[in-house]
Amino acid sequence: MADNPDPSSLLPDVFSPATRDWFLRAFKQPTAVQPQTWHVAARSEHALVIAPTGSGKTLAAFLYALDRLFREGGEDTREAHKRKTSRILYISPIKALGTDVQRNLQIPLKGIADERRRRGETEVNLRVGIRTGDTPAQERSKLTRNPPDILITTPESLYLMLTSRARETLRGVETVIIDEVHAVAGSKRGAHLALSLERLDALLHTSAQRIGLSATVRSASDVAAFLGGDRPVTVVNPPAMRHPQIRIVVPVANMDDVSSVASGTGEDSHAGREGSIWPYIETGILDEVLRHRSTIVFTNSRGLAEKLTARLNELYAARLQRSPSIAVDAAHFESTSGATSNRVQSSDVFIARSHHGSVSKEQRAITEQALKSGELRCVVATSSLELGIDMGAVDLVIQVATPLSVASGLQRIGRAGHQVGGVSKGLFFPRTRRDLVDSAVIVECMFAGRLENLTPPHNPLDVLAQQTVAAAAMDALQVDEWYSRVRRAAPWKDLPRRVFDATLDMLSGRYPSGDFSAFRPKLVWNRETGILTARPGAQLLAVTSGGTIPDRGMYSVLLPEGEEKAGSRRVGELDEEMVYESRVNDIITLGATSWRIQQITRDQVIVTPAPGRSARLPFWRGEGNGRPAELGEMIGDFLHLLADGAFFSGTIPPWLAEENTIANIQGLIEEQRNATGIVPGSRHLVLERCRDEIGDWRIILHSPYGRRVHEPWAVAIAGRIHALWGADASVVASDDGIVARIPDTDGKLPDAAIFLFEPEKLLQIVREAVGSSALFAARFRECAARALLMPGRTPGHRTPLWQQRLRASQLLEIAQGYPDFPVILETLRECLQDVYDLPALERLMRRLNGGEIQISDVTTTTPSPFATSLLFGYVAEFMYQSDAPLAERRASVLSLDSELLRNLLGQVDPGELLDPQVIRQVEEELQRLAPGRRAKGEEGLFDLLRELGPMTVEDLAQRHTGSSEEVASYLENLLAVKRIFPAMISGQERLACMDDAARLRDALGVRLPESLPEIYLHRVSYPLRDLFLRYLRAHALVTAEQLAHEFSLGIAIVEEQLQQLREQGLVMNLQQDIWVSDEVFRRLRLRSLQAAREATRPVAATTYARLLLERQGVLPATDGSPALFASTSPGVYEGVDGVMRVIEQLAGVGLPASLWESQILPARVRDYSSEMLDELLATGAVIWSGQKKLGEDDGLVALHLQEYAAESFTPAEADQANRSALQQAIVAVLADGGAWFAQQISQRIRDKIGESVDLSALQEALWALVWQGVITSDIWAPLRALTRSSSNARTSTRRSHRARRGRPVYAQPVSPRVSYNTPNLAGRWSLLQVEPLNDTERMLALAENMLDRYGIISRQAVIAENIPGGFPSMQTLCRSMEDSGRIMRGRFVEGLGGAQFAERLTIDRLRDLATQATQTRHYTPVALSANDPANVWGNLLPWPAHPATLVPTRRAGALVVVSGGKLLLYLAQGGKKMLVWQEKEELLAPEVFHALTTALRREPRLRFTLTEVNDLPVRQTPMFTLLREAGFSSSPQGLDWG
């Protein structure tokens, strides 16, 4: 201890005593980076401070500047201009980081202030303010009027301040701190910031000191140059003492042969995910989360973050049910990423929340605080938590899949142990074996500090143009001075004056042609004076259209004109980046449905359904620009090290030392070597050729150099292939290579020559090709927008993307003729420098041509392991979505190569991927048992034995069309001529064809007859192999036990032989003991694919209509058996519980009060009685609310479950002005609380005003409030009375509205004709008071209710429900639910529009019903009110066409009869007219009319006369007799009812 230095000796003598004493009280000693930073700051030098996270560099940057403010405040030496300006400017690349810094600054500010008070020094209070895009306008105004001493902002907000009056608050800035400077230095955002800093310096009397804070970077000099521009910058980069603990975790021994998830886990959600690595990854992550106090799990995409969050919560909930003792101590939150269970389970605890850019900032803040406080154990995030946000004491970071870069990996792992002296602990969970190799290299680079080089954009002219307009909008610019200032910023230090002038020419309207006249100039350039001034509107344009983040558009995906039928054409959206990679006839996937691109327009993608087709690879392009070439070379070097065995013979790094990790790496290398002979690497590329399913060649170049190298290379290759073979090569580039498809050719096979180019020629090809590419067009629009050449019509409002594209295309069309136009130059630079890495490609090509790097070519029968990963990298993402509907999973997987199936899926469940009915059909066909497949004649019998193998006489007869006598005669002849012979096999006497004699002898030891010809006795090379293959090719699916029994062999011999056949590629192992011949599987697959694609086609509207009848409890799921007439409703539910379920499903639906008890409830509850509803109302379990008055005796009424009323009830708006005095008095009485009888209400009003209340007026006022949704009664009796009242009764209650002069309306004498016992006033009345939900909760509840009610959320359903915000708002919510895995999007029902959302089980049930419809014709007809939500016709779907003049409508009193979903009959309101839909010359069954009369009998008082059916007098129609038999009676006018 005596050797430890005195902490005060480590503190530089640059601070005031108060600051020094505070620091020594607060900390044991400064960190390594802090004293060095303070020395540099004290010398007023610019500094780049490089240190890992948790090293105290933020305090190092601030403390000297803070101390100076305290000293000057105490000495009262501040200059006047400084009193109204900020002194310290902190710039953060992310808003949340600024919030953290504001909070953390309070510690030194308060500590130093307290220390000054203790020392008796002058009190100084320094203020901190934040100005970002989230700062309200009022707060921004306050900051401008009264600037804080320390201002925290973002690059974009700094730009806006410099381009407004707020810049005056920056004139006294002395210190600028740029945090996470490495995060912006390599982008246009950083270039934009660099020029903003130069504009800031132009405001100041003395240039501000710049201090940049950075995590570890590879080239400190590059970042320092970016920070300082032409100013010298001192780099503070002490040796990093932090040694992270990193380990790669592989939970299985073979990632490409994952056995089924162990049973007994209690997790139903694993069903259908056999063979997937994901259940093991999820379980492993949950185990680690439970072992640590706080964990951040990083993923590389938002969709994966949402799904992984949901899976972790489901697993945790399942574990908690089995073992309550594992419950974490922390509090739990309601999930905001979408519930993982149904509503009754929504209150379950959960352990993880998601955090990414699509989560609202409020929810992100809640998540961050919960993790910091220990209330939340786990956050699953994307790069949103990668930078320096203070997340508290995080114990562990888990990275799923390889991080996007080495720097990203360091940043993410650095989130753990973030505090000073902490140790970062991280785990990597790779998803594939190739992912494992990449992760190993990333981790090695992290330990070695080999980070990627930053490549700042060079002379970005679009950013220069924008900043020039912004600067000129505030002050007239002297052009030479502005040029000098621009060149002080590092990105433009080499900017040629000619290019600078061309940019000013563009901004000032000096275009090279009159074609540009539509694009107005922004500036005025006086050539004589050299002064640049802004045109009117330039400042507003600069602040409303500024920034560098591209407005990457979304293309609307639509059905062709006329294909929408009754629904919407809109299918969804595609990102612009995806569209530029797409072509006509590509297959894309949106939600659960596949679509073929028919046309790509300026802002739309027109598609047609392509059921079950796999989507094209580019639509699964990952985030980021791809792997840097340098990192790719390191991965290639590592592969060579693995291939030559040197790695395994040396000391294996601890992070790779786990047994599973080593086994998977070794397995991958060995399998790749066996497949291609050479393991691809950095010095030896491999060209692999193999045929695809239809016989075309797939050309796969294995190269590790990354997408930025491969994409431009692919451009040239595509052109060469097109020139050689005259076809679209469909060339696709990825980080691991290039894939091309070439048509089958009899000529020379493609070899390595198609990949070799002269370097200069290759670069020329790429440069020429890129200018006409869709990539160039998309980037041109972004560059033009940054250069402010495409402002919106209304400043401050976003221009629709289609308009942006139109203007950009017009500008591009003009500018393409002028290669020196600045935006053309910038777009070329961006494509060739930022998107592509042409220098790396040129180096690679020179090394290939010089022989330093070799290319070997090989032909394989099936893709090698590396090729499998390259071809189907997107499949892992797709297969993780195991909750896709069954038909889509079958169809998409079945589109893959048969030989790749086992590697992609592991242990495949054939019952899921192969149609069971297809399996049965193919088995019968192969065994010659199917009709039309049986043998005929003598030769047919011989063919049976030759094709199927030895059989008994009985088996042969079963497969022959002849009689048993004929079969016996044929066999006798065959035996006589020695074409067949008898043999004992497996204890049975069978007949075999002579060609099998030696085979049976050598394989099975069968004793042969002595008289066999010698020619049949020669030894066979592979006798057992031949027998097995024939048996497998004659059956659909086979088990080892079947083979063992068939040939009387031991199971070990059978399994060994099967494994050999598998290695030879002749058979496939679909499960542990299910085998299939390759040829048979191809047949099964094609037939199953056809069946699956049929299943993925939208079902008929009648199928959906049938689903709704089943879903809403009108008919049982078993409906479809022969229909039998029943005199009662076929409702599914019974008793009070049944009524409760109906109300739950129809909660909030407004229906005529007259229908609830006459049609709606009886149609679903077979034993319904009014006492059931009264009981629920009396107990308070159910409440009702009025919505709208319908005439004098009816109105729309909704029912609600009391417990969930907030989800279905919309509170009435307080409309005091339109309420009568009596209505206001009633509301005032009920507002005191409780429920009151009408007489009590009257009495309380009289007590208040001292006068009696006219009971008729009271009744009228109460019902007016009912229809306003303000009050309700605790019984249904008032509604019954209302709907049953006759016109006479209504007349008796009418009264004169003439009031006595001078007396209020509620003070009239009591009418003797109305009493308090009137049923219309029965029950206790109360206010409808429901605690409202916020908009998000309300919309989610509406969506869940609609899914329960209708099964599918469609535009029509939203219109029917009158949802606030309409379908666009509901569609936004549904997309979020889709992202979290709750629902799927697709085109499931014909005529329901392109955008439909449903749960997976609903989709599967729809298709089950569609299949049954082809097999069953007998359905129970059921009559419903036309208004019934279970009736889709005229609501969710249009009424079927009918030639009659009567137009059906959904009106109270109208009835429909539906059978199997098909609309058969419509009875109009009033009963006078009827429509009947029937097939030609075919009468409706009597049961249809019995169903109608069953519904009519529910309304005993109903009376009407039916006169017309289909525009004909009813007496002249065949329906006359059927209706009489059903219960109508004849009358002169037609048919009477009642």
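Numbers here mean position along the shown chain, with the first residue as 1.
Every residue, even glycine, has its Cβ placed from backbone N, Cα and C.
Annotated features, as they stand in Swiss-Prot:
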type	residues	note
BINDING	Gln34, Lys57, Thr58, Asp179, Glu180, Ile398, Arg415, His418	ATP binding site
DOMAIN	38-235	domain 'Helicase ATP-binding'
DOMAIN	284-462	domain 'Helicase C-terminal'
MUTAGEN	Trp620 to Ala	Wild-type ATPase activity, unable to perform strand displacement on a biotinylated substrate, decreased helicase activity on an RNA:DNA hybrid
MUTAGEN	Asp1536 to Ala	Loss of uracil glycosylase activity, no change in helicase activity or DNA-binding
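Here the features listed in Swiss-Prot are painted onto the structure.
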residue: Gln34; record: ATP binding site; Cβ contacts under 8 Å, 6 or more apart: Gly56, Lys57, Leu59, Ala60, Leu63
residue: Ile398; record: ATP binding site; Cβ contacts under 8 Å, 6 or more apart: Ile285, Glu288, Thr295, Ile296, Val297, Phe298, Gly426, Leu427, Phe428, Phe429
residue: Asp1536; record: mutagenesis position; Cβ contacts under 8 Å, 6 or more apart: Arg1503, Phe1504, Thr1505, Leu1506, Phe1528, Ser1529, Ser1530
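Note on Lys57 (ATP binding site): other Cβ atoms within 10 Å of its Cβ, all shown chains, come to 24.
Most Cβ neighbours within 10 Å, among the binding-site residues Asp179, Glu180: Asp179 holds that distinction in the structure as shown. All chains included, 26 other C-beta atoms sit within 10 angstroms of the C-beta of Arg415 (ATP binding site). In this view, Thr58 (ATP binding site) is surrounded by 21 other Cβ atoms within 10 Å of its Cβ, with every protein chain counted. Asp1536 (mutagenesis position) falls within a strand segment according to DSSP. For the domain 'Helicase ATP-binding' (38-235), the model's average pLDDT works out to 90. In the three-state DSSP reading, Ile398 (ATP binding site) counts as strand.
According to DSSP, Arg415 (ATP binding site) sits in a coil region rather than a helix or strand.
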